Amino acid sequence: MAAAAGSCARVAAWGGKLRRGLAVSRQAVRSPGPLAAAVAGAALAGAGAAWHHSRVSVAARDGSFTVSAQKNVEHGIIYIGKPSLRKQRFMQFSSLEHEGEYYMTPRDFLFSVMFEQMERKTSVKKLTKKDIEDTLSGIQTAGCGSTFFRDLGDKGLISYTEYLFLLTILTKPHSGFHVAFKMLDTDGNEMIEKREFFKLQKIISKQDDLMTVKTNETGYQEAIVKEPEINTTLQMRFFGKRGQRKLHYKEFRRFMENLQTEIQEMEFLQFSKGLSFMRKEDFAEWLLFFTNTENKDIYWKNVREKLSAGESISLDEFKSFCHFTTHLEDFAIAMQMFSLAHRPVRLAEFKRAVKVATGQELSNNILDTVFKIFDLDGDECLSHEEFLGVLKNRMHRGLWVPQHQSIQEYWKCVKKESIKGVKEVWKQAGKGLF
């Protein structure tokens with residue numbers, strides 16, 4: 001009860017800021033789009049539209065970014081040819097640069113997760129060493145809860161590798177991170193040092209980035225892993241200013257949970273227009289925001305004809321659904337049983353599959369909404385394959401490229417890279433594996 005009350009209080013507080021900032025944001029930004037106008041002013045604690053001016057010209061959904069196709073080096077990974085979709089998106093939203101490397105602020109990261117594109121943006125700011133120290137000065141005093149990125153605002157640096165790492169936290173279950181964490185924990189105390197964390201970050205980030213690239217588009221080579229020459233937000237958050245602290249898995253798990261909660265609360269506020277509840281139409285808009293399937297018009301027809309006006313979804317229901325979306329691979333395996341048996345997926349079967357995949361249940365309110373939206377034939381059955389595609393696009397913010405890689409193959413790659421990382425750690429420590 002206390003936790004729920006706290007969440008409601010946070011939503012109410014941010015909702016108040018959002019509503020007070022709407023007038024300011026609408027005056028400052030010319031034609032920002034219905035969702036950008038709703039949040040750009042106050043939901044990000046003073047993210048005024050003066051922050052937006054021209055720099056990058058971006059096509060909305062076709063991926064034609066004006067990022068030059070060239071050789072790119074980012075903390076040890078060399079990209080040859082056209083950058084990946086995630087790299088393009090990172091360049092679109094990043095606002096800081098130091099010695100040829102681009103960085104996001106915490107506010108940039110939140111915008112990149114919430115919005116499809118940045119319509120107007122200031123010029124990239126070139127940082128000196130003194131600027132970097134000033135930018136990172138607020139991290140030590142910032143709270144470590146579910147408002148961490150909002151509280152920091154522009155006071156922080158996020159590298160491309162860290163950007164990929166944070167996105168993976170939003171789209172994958174915690175279990176895989178725990179496995180990779182333990183693989184790099186050579187002492188068995190569930191604590192890792194800074195250099196080991198870099199390897200964990202590289203392992204996860206590399207796999208996620210490769211999954212957003214079509215094999216005939218981009219060539220990748222991996223250079224020797226090297227530590228960044230400057231501190232970043234995550235480094236100082238986990239290891240302190242001098243990098244001498246150790247990171248315990250429990251602390252890292254709390255960070256993952258808080259990050260997921262923060263993004264969920266931000267997106268809830270964005271699509272509920274700052275209210276403490278989300279209309280079912282708003283939920284459908286959130287669900288279909290990054291979708292370009294040929295059946296999108298049918299989905300919206302279902303929303304208009306099948307969802308009753310005045311019905312809403314609570315923040316807790318929304319969070320439960322977001323938790324479910326981090327287990328899509330496991331859920332897809334459960335759905336394959338119905339495909340192989342040529343059986344339609346009805347509400348009871350869907351509810352059971354969710355419980356098996358996540359260990360939790362979705363409310364009947366959410367399930368009823370999902371079924372009404374994705375019932376293409378009017379037979380009260382779910383078109384689950386396209387439903388999964390819509391959800392994957394939603395969670396990957398429109399950058400998902402369909403793969404033939406299963407979750408087992410994904411974590412097999414992670415395990416392989418983890419073993420390589422372990423060998424390097426032991427080699428540096430002057431120890432043998434056995």
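From the backbone N, Cα and C atoms, a Cβ is placed for every residue, glycine too.
Per Swiss-Prot, the features are as follows:
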type	residues	note
MUTAGEN	R107 to E	Does not affect its ability to regulate the activity of MCU; when associated with 120-E-E-121 and R-154
MUTAGEN	D154 to R	Does not affect its ability to regulate the activity of MCU; when associated with E-107 and 120-E-E-121
MUTAGEN	K172 to A	Does not affect interaction with MICU1
MUTAGEN	D185 to A	Abolishes mitochondrial Ca(2+) uptake; when associated with A-375 and A-386. In EF1(mut); decreased calcium-binding and abolished ability to interact with MICU1 when associated with K-196
BINDING	D185, D187, N189, M191, E193, E196	Ca(2+) 1 binding site
MUTAGEN	E196 to K	In EF1(mut); decreased calcium-binding and abolished ability to interact with MICU1 when associated with A-185
MUTAGEN	K206 to A	Does not affect interaction with MICU2
DOMAIN	227-262	domain 'EF-hand 2'
DOMAIN	293-328	domain 'EF-hand 3'
MUTAGEN	E329 to A	Does not affect interaction with MICU1
MUTAGEN	Q336 to A	Decreased interaction with MICU1
MUTAGEN	R352 to A	Abolished interaction with MICU1
MUTAGEN	R352 to E	Abilished interaction with MICU1 and ability to regulate the activity of MCU
DOMAIN	362-397	domain 'EF-hand 4'
MUTAGEN	D375 to A	Abolishes mitochondrial Ca(2+) uptake; when associated with A-185 and A-386
MUTAGEN	E386 to A	Abolishes mitochondrial Ca(2+) uptake; when associated with A-185 and A-375
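Recorded features from Swiss-Prot, shown on the structure.
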residue	record	CB count, 10 Å
R107	mutagenesis position	22
D154	mutagenesis position	16
D185	mutagenesis position	19
D187	Ca(2+) 1 binding site	9
N189	Ca(2+) 1 binding site	10
M191	Ca(2+) 1 binding site	17
E193	Ca(2+) 1 binding site	18
E196	mutagenesis position	22
Q336	mutagenesis position	12
E386	mutagenesis position	16
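Within 10 Å of D185 (mutagenesis position), counting CA to CA, the mutagenesis positions E329, R352, D375, E386 contribute nothing. Note on proximity: among D187, N189, M191, the binding-site residues of the record, the Cα nearest R107 (mutagenesis position) is that of M191. Following the DSSP three-state reduction, the secondary structure of E386 (mutagenesis position) is helix. Less than 8 angstroms from the CB of K172 (mutagenesis position) sit T326, each of them six or more residues away in the same chain. When the mutagenesis positions E329, R352, D375 are scored by other C-beta atoms within 10 Å, E329 scores highest. Long-range contacts of the domain 'EF-hand 3' (293-328) within the same chain: residues 4, 7-8, 11, 170-173, 260-261, 264-265, 268, 276-281, 283-284, 354, 357-358, 360, 362-363, 365-366, 369, 372-376, 383, 386, 388-392, 394-395, each at least 6 residues beyond the stretch ends and with a Cβ under 8 Å from a Cβ of the stretch. Counted with DSSP, the domain 'EF-hand 4' (362-397) comes out as 23 helix, 1 strand, 12 coil. Residues D185, D187, N189, M191, E193, E196 make up the record's Ca(2+) 1 site, and a Cβ search at 8 Å around their centroid adds L184, T186, G188, E190, I192, K246 from the same chain.
Each residue contributes its Cα atom, and for N189 (Ca(2+) 1 binding site) and R352 (mutagenesis position) these two points are 37 Å apart.
For the recorded site, R352 (mutagenesis position), the DSSP three-state label reads helix.
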